[in-house]
Amino acid sequence: MRKLYHGACYYPELWDEETIQQDIDIMREVGVNVVRIGEFAWSVMEPEEGKIDVGFFKEIIARLYDSGIETIMCTPTPTPPIWFSHGRPERMHANEKREIMGHGSRQHACTNNPYFRKKAAIITTAIAKELGRLPGLIGWQLDNEFKCHVAECMCETCLRLWHDWLKNRYGVIERLNEAWGTDVWSETYQTFEQVPQPGPAPFLHHASLRTMYQLFSMEMIASFADEQAKIIRCYSDAPITHNGSVMFSVDNERMFQNLDFASYDTYASQENASAFLLNCDLWRNLKQGRPFWILETSPSYAASLESSAYPHADGYLQAEAVSSYALGSQGFCYWLWRQQRSGSEISHGSVLSAWGEPTIGYQNVLAVERARKEIEPIILSTEPVQAEAAMTYSDRAKAFIKTEPHRGLRHRSLVTHFYERILNTGIHRDLIPEGAPLDGYRLLFTPFVPYLSSEFIKKASAFAEAGGIWITGPLTGGRTCEHTIHTDCGLGELEKTSGIKTLFTFPMNENVNTGKAFGITAPLGLWSAVFDTESGNTLGTVEAGPGAGHAFLTERNYGEGKIVMLGSLPSGKEGDAMLEALVRHYAEEAVISSRSDVTPGTIVAPRIGENGLVWIVVNMDGKGGSVTLPESGTDLLTHRLEKAGRLAVGPHEYRVIQFDNHS
């Protein structure tokens with residue numbers, strides 16, 4: 001990295017010349033050194049079909065660059081113009097009720113429609129040709145927030161592509177029928193063309209149909225990203241990304257497979273700071289070895305016509321920025337620079353108001369810039385320490401849980417809650433996609449992944465055999481790749497590999513079921529598995545409710561390491577304490593060295609450089625915190641010596657400690 005970026009999303013096409021110049025001047029004063037432009041400007045670039053002119057944006061990029069501000073240019077494909085959509089319902093997105101989306105509000109077109117793909121390729125080619133080699137253009141963003149407002153499309157184009165996808169996957173219809181078990185409810189198909197989309201139906205569609213359609217849709221949107229990236233690379237060497245999210249119906253691992261760096265948006269409040277940190281720990285690993293970007297976060301609050309959050313507490317924005325840079329980000333950017341005077345998001349927080357004055361978040365933006373300048377030399381001379389503990393993250397698992405949410409489960413909430421238990425123990429951690437290598441890790445958690453591929457099981461079991469500890473569950477391994485039930489044993493290949501026998505799987509009632517582990521008794525909930533206590537070493541036993549007397553937490557030696565099966569989810573305060581005790585127990589057994597006793601609400605981001613180990617300590621919750629320094633070190637901000645022992649951190653404060661004897 002050559003610099004840290006501090007930026008904003010900017011829409012010069014919405015403003016007159018005088019306002020644009022005012023914006024650029026104030027950006028320089030604030031310290032904004034990058035902007036993102038163009039993602040919603042298709043009708044400005046091509047007001048009439050076939051009449052494309054991107055000269056305005058060429059001029060803007062040049063003017064910004066002359067003022068020391070670099071640009072990430074976007075393709076404008078979320079917002080096809082009215083000439084594309086008017087009177088052409090076949091080009092539009094159809095939701096699961098087969099309702100056709102109208103023009104406007106963005107993402108109204110079906111991204112699989114062949115005419116959309118054709119026009120998207122033409123506008124992308126024109127932009128890349130004209131702007132691709134400009135000085136000041138440092139990157140490309142494809143589209144914006146794929147599937148933000150929509151999920152799977154049910155139009156006729158998608159139906160045809162769905163049938164093609166099924167043919168490629170199964171070859172002959174008999175294989176599909178066998179794999180899905182379509183004899184249920186007389187659902188057997190005679191041709192691929194008979195397989196429906198999971199649209200309106202009297203009751204629930206078949207699990208296999210619902211999950212496979214989601215996976216099909218995820219592959220289709222990724223193929224659109226591939227197509228756009230390929231076009232841009234013909235005319236530009238600048239790296240390509242997409243502004244993604246874990247909230248949407250996409251497979252981010254697949255989406256970023258052919259892109260150059262990972263980026264996303266997050267609007268986590270101070271009360272939900274763990275979600276902000278989760279994103280940093282995940283997106284750092286989607287393109288390993290490359291810094292990630294936060295392309296959108298609010299300088300104060302998020303809002304639309306129908307909802308609004310509250311402004312951040314003073315200091316929280318700085319804590320977000322410093323923690324993101326410390327955890328591997330190169331860019332920290334706001335949505336948006338100047339409040340929009342019209343549209344659906346006129347009430348959204350911004351850096352400047354629509355009338356050009358500082359907003360409620362302005363002083364916090366200035367604080368971020370002061371912090372960026374202060375820590376930039378440290379960040380540029382170090383890199384994040386390799387974590388020794390990892391947690392598996394899977395967007396494909398999200399599809400399975402969307403199909404089968406049991407009692408209203410949400411994948412994101414499950415993952416965030418489990419992540420918080422690891423975070424609260426002070427362990428430096430990674431969230432890694434299913435396909436990530438396990439080199440360098442000692443401890444692996446794999447919760448909430450209903451289907452585990454054979455490839456993943458082989459990789460994770462090899463990790464355990466070589467000395468790692470693999471903790472799997474809850475809600476893991478109980479479904480096949482087709483979203484059917486195993487017929488050989490409860491958890492299929494996972495059970496066979498671990499050697500731990502599953503006795504029953506059933507929904508535990510946390511008002512009835514309790515279990516005990518690590519000296520803690522807690523309610524148990526979620527769709528659960530209980531295990532034969534003779535097939536492994538029992539660490540947790542169901543004490544009350546169905547399954548009482550059987551193990552819900554058990555381990556078994558596997559080569560030089562262990563496989564641990566967590567069959568149920570401890571809940572409530574006692575459950576959180578039990579899970580954190582589990583994390584600490586196995587972190588000690590795995591000899592995790594990259595950890596601290598930092599108080600909850602404060603984080604330690606360890607970094608390493610030529611001069612050794614650096615801890616960047618940041619308070620996120622606004623309550624202040626502390627951590628024990630294992631040895632003496634130098635505060636790189638004050639240049640004072642800090643002795644080994646307790647280090648206090650004030651509300652939203654950050655400290656940077658270079659250890660004297662640690663490398």
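From the backbone N, Cα and C atoms, a Cβ is placed for every residue, glycine too.
Features reported for this protein in Swiss-Prot:
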type	residues	note
ACT_SITE	E145	active site, proton donor
ACT_SITE	E296	active site, nucleophile
BINDING	R106, N144, E345, I346, S347, H348	substrate binding site
BINDING	C110, C153, C155, C158	Zn(2+) binding site
MUTAGEN	E145 to A	Hydrolysis of the covalent glycosyl-enzyme intermediate is slowed
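Features recorded in Swiss-Prot, as mapped to the structure shown.
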residue : record                   : DSSP (3 states)
C110    : Zn(2+) binding site      : coil
N144    : substrate binding site   : coil
C153    : Zn(2+) binding site      : coil
C158    : Zn(2+) binding site      : helix
E296    : active site, nucleophile : strand
I346    : substrate binding site   : coil
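Nearest in space to C153 (Zn(2+) binding site), taking C-alpha to C-alpha distance over the recorded positions N144, E296, E345, S347, H348, is N144. S347 (substrate binding site) sits 16 Å from E296 (active site, nucleophile), taking the Cα positions as reference. Distance noted between the C-alpha atoms of C155 (Zn(2+) binding site) and E345 (substrate binding site) is 28 Å. With respect to Cβ neighbours within 10 Å, the binding-site residues N144, S347 differ, and S347 shows the lowest count. Counting only the Cα atoms, the space from E345 (substrate binding site) to E145 (mutagenesis position) is about 16 angstrom.
Counting other Cβ atoms within 10 Å of each Cβ, the lowest count among the recorded positions E145, E296, E345 belongs to E345. Spatially close to I346 (substrate binding site) yet at least six residues away along the chain are L305, Q339, Q340, A354, judged by Cβ distances under 8 angstroms. Cβ neighbour density within 10 Å is lowest for C158 among the binding-site residues C110, C158. Take the binding-site residues R106, H348: by the count of other Cβ atoms within 10 Å of each Cβ, the lowest one is R106. Annotated pair E296 (active site, nucleophile) and C110 (Zn(2+) binding site), C-alpha to C-alpha distance, rounded: 24 Å. Of the listed binding-site residues, namely C153, C155, the sparsest Cβ surroundings within 10 Å are found at C155. Within 8 Å of the centroid defined by the CB atoms of C110, C153, C155, C158, the record's Zn(2+) site, lie the Cβ atoms of H93, A94, T111, N112, N113, M154, E156, T157, L159, excluding the listed residues themselves. A Cα-Cα distance of 17 Å separates E145 (mutagenesis position) from H348 (substrate binding site).
Calculated from their C-alpha atoms, the gap between C158 (Zn(2+) binding site) and R106 (substrate binding site) amounts to 19 Å.
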